[in-house]
Amino acid sequence: MPRITQEISYNCDYGDNTFNLAIDIGGTLAKVVFSPIHSNRLMFYTIETEKIDKFMELLHSIIKEHNNGCYRMTHIIATGGGAFKFYDLLYENFPQIKGISRFEEMEGLIHGLDFFIHEIPDEVFTYNDQDGERIIPTSSGTMDSKAIYPYLLVNIGSGVSILKVTEPNNFSRVGGSSLGGGTLWGLLSLITGAQTYDQMLDWAQEGDNSSVDMLVGDIYGTDYNKIGLKSSAIASSFGKVFQNRMTSNKSLENNENKLYSSHESIEKNNGQMFKNPDICKSLLFAISNNIGQIAYLQAKINNIQNIYFGGSYTRGHLTTMNTLSYAINFWSQGSKQAFFLKHEGYLGAMGAFLSASRHSSTKKTST
């Protein structure tokens with residue numbers, strides 16, 4: 001089943017009554033944004049990219065339900081890597097379509113983010129565990145538009161792309177990382193056997209990383225005030241795993257004659273002492289802290305204060321957002337700010353949708 005995100009009320013431009021279906025097919029997730037003709041509603045669906053056949057079925061069901069099955073008046077705009085990888089598959093599945101076009105991925109991300117920043121109330125917010133969620137007014141309201149630029153977009157999907165935006169339509173990719181959502185999802189599915197990303201996030205929310213990570217307090221016994229580190233700060237992600245393994249191995253070597261009566265202890269010493277929720281929280285912290293520090297460094301290099309986090313990595317997950325916010329605040333000593341969005345995973349698809357609305361007469365292409 002697709003994951004449905006809250007719809008938005010917006011006065012869309014329906015042009016010549018073409019039903020625009022904007023899709024963003026990434027390495028992990030496939031997203032779709034559309035607006036039923038004359039509904040003034042934006043709707044958002046997501047499904048795993050590995051279920052690409054189900055995604056094609058989803059697009060068919062959307063056309064049938066929201067455009068009366070009228071394929072000849074339906075235009076698909078594709079962005080993301082899948083716009084190239086699955087381009088032929090799209091044509092095979094939609095031979096009667098009015099048009100299928102591709103939209104440049106990075107441009108789509110920026111157009112989508114600018115739209116959410118300027119046009120959608122209650123979309124952009126800050127978050128940390130102490131202050132909670134704080135909504136940022138749209139620039140068309142009380143926020144000064146000049147205060148928005150320049151900014152960094154840290155788009156976290158399967159990997160991470162960092163874009164510097166100096167003004168509308170003026171941006172450049174300044175960095176990135178291969179350690180992103182795909183890394184978290186891949187390693188946790190391998191280690192814990194979790195079946196879905198949401199399950200991993202649920203486990204992480206209830207986990208205790210202190211049983212897995214080596215903390216500053218484990219080394220110093222207290223805070224390390226000289227460099228501003230609390231005892232709860234992570235000194236080494238997964239640092240206790242190797243330490244406990246070494247202790248377990250020595251215990252087994254010294255008690256070989258007792259193995260026959262210690263089955264439960266053997267299982268525990270072979271790794272069962274580490275609970276899945278604790279492992280999930282530890283790795284979530286490791287990946288998020290790494291992304292946060294890279295984002296801060298790029299913001300420092302480019303002299304930028306505002307950092308927007310997009311992509312499907314956060315999913316409104318409180319621990320993830322708090323970790324990213326903490327990293328930005330800690331490394332910048334409070335001089336830079338992390339921002340989040342309610343529809344963070346749909347920036348590319350939203351940008352593609354807007355491009356079609358502005359050019360609703362696009363013809364069928366074969367490029």
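The backbone N, Cα and C atoms fix where each Cβ goes, glycine too.
Nope, none of those substitutions made it into this model, it's the original residues.
Experimental mutagenesis at this site is recorded by Swiss-Prot as GLY351 to Ser, annotated: Leads to thermo-sensitivity. For GLY351 (mutagenesis position), the number of other Cβ atoms no farther than 10 Å from its own Cβ, over all displayed protein chains, is 28.
According to DSSP, GLY351 (mutagenesis position) is assigned to a helical segment.
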